[in-house]
Amino acid sequence: MYPNSPSLGRIPLPLPCARQQQTSAYLSKVPVSVAPDLLSPEQFFQASLNIHKNANLPRLLMNGNVLTVPPLSSPPWSYLNHSPLISPGSPPSSFQNRKRRSDEGNSPYDVKRQRFQSPQEQTVNHQAVPLRGDIRCSYPGSPAFPLLQSPSPPVLKGHSSNSGDCWLYDHIDTTLPVAKDKLSKQILDLFQALQQQVCDLKKKDICRAELQREIQQIFPQSRLYLVGSSLNGFGIRSSDADLCLVLKEEPMNQNTEARHILSLLHKHFYTRLSYIERPQFIRAKVPIVKFRDKVSGAEFDLNVNNVVGIRNTFLLRTYAYLDKRVRPLVLVIKKWANHHGINDASRGTLSSYTIVLMVLHYLQTLPEPILPSLQKKYPECFDRTMQLHLVHQAPRNIPQFLSKNETPLGDLLLGFLKYFAVEFDWSKDIISLREAKALPRTDDYEWRNKYICVEEPFDGSNTARAVYEKQKFDLIRAEFLKAWVALRDNRDLYSLLPVKGIMKKMHSL
């Protein structure tokens, strides 16, 4: 399926030469059980020069010129090949700004050269032709096109191989509640059309594994995690996939280190990987690189070291399967919010993560709670200092929460809308999943002068900080009130959503 497979006619990779074995021996001395804050680039460069002192080191070029990267103050990550972009032994400028001479031979790795048509049409230089729709290819200097051999990256302690994480497909009880009324049945029918399928998750994880393989040639101690709705049980078939690249388990400055790393990866994706389409570097509070995987068709958002996203993914995943009603209720509410224009943090409304926290909070605060506070009930499973490679294992043995509350899905949806339309005090209260209740606002900066306050369960930040305009806050409250009145009077999901149209679209995916 991937480059160097028999179907592509590539010859097997040669055995490493003596010089490469020396490099591997050097790298093997680096312990892999600790965070990758081991070598600065300067230290690594010096060690590499000692190993390769009689060899011609490859040059790092960007747009035909040697790239000089301004050093950060004691950066905690290290490069394997001195930089993200490694050229073959011959100068890469031989591929640029000239026509091919008639006396140049055709090697097995010759590829057609393409120019970028426009910044909006970001295809890849040196694209091989033709590319089948079900393969992923890389270009000269990338690990799948090894004109310059490099040692294989180490496997981090506690992790599975690059082929994927087998625990993703562990059996989970996904039986659904019995619907005894029309509205509950409509919710279940829509949920079954919306929910992410196992095949959708596998496609995303295959791309994650292939990207991790590429990135580990640049940052050998790194690990790429699939996070967010794709993994927490609340994803729909059309959900974007969130990726978190972890270089160290300590906090990273998102304005300097993370931006610098993402800019390097953006350049690498842009020029080396044929299966990455439209990579965009977004300089937000948590910077990301957005791109599309041509093979799966999935959209991805890649961040660096935003490790709280890994922890809350598995917290929410545990909540998702505690009670059979949780996932259907959350997915239908997310779809309602999206359809009515209040589910877009980039436009000053609610993020999907915030909406999920609001639904879970409501289920915790019922007179007979459907959900507990997992962080209070099982603190050892959700310790925010736990090593990342243990985070997915800790909640595995938590049993289902046996609630005495048997309220049907239709009534829960109506109650959720009523709670935030007329009962919750937006001006005085903080939504807290960690405490399983509404907390009184304090005068802390995080909550001061905010229209909506939703506590992030691990770092205590406000996940609803994007709602900073009164106009958007009024819109959100108005949609809750309008939906509650419509559903109260009609008891029909069609009064909130064009259900048939949504289901038809989902079935076509």
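Glycine residues also receive a Cβ, built from the backbone N, Cα and C atoms like all the rest.
Swiss-Prot lists Asp240, Asp242 with the feature Mg(2+) binding site, giving similarity to another entry as the kind of evidence. Counting only same-chain residues six or more apart in sequence, the Cβ atoms lying under 8 angstroms from the Cβ of Asp242 (mutagenesis position) belong to Leu226, Val227, Gly228, Ser229, Ser230, Phe300, Asp301, Asn303, Gly309.
Quoting Swiss-Prot on the mutagenesis of Asp242 to Ala: Loss of activity. According to its DSSP assignment, Asp242 (mutagenesis position) is in a strand.
What Swiss-Prot lists as domain 'PAP-associated' is 409-462.
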In the domain 'PAP-associated' (409-462), how many residues does DSSP put in helix, strand and coil? 15 helix, 11 strand, 28 coil
Starting from the Cβ of Asp240 (Mg(2+) binding site), draw a 10 Å sphere and report how many other Cβ atoms land inside it. 16
Model confidence over the domain 'PAP-associated' (409-462) (mean pLDDT, whole number): 97
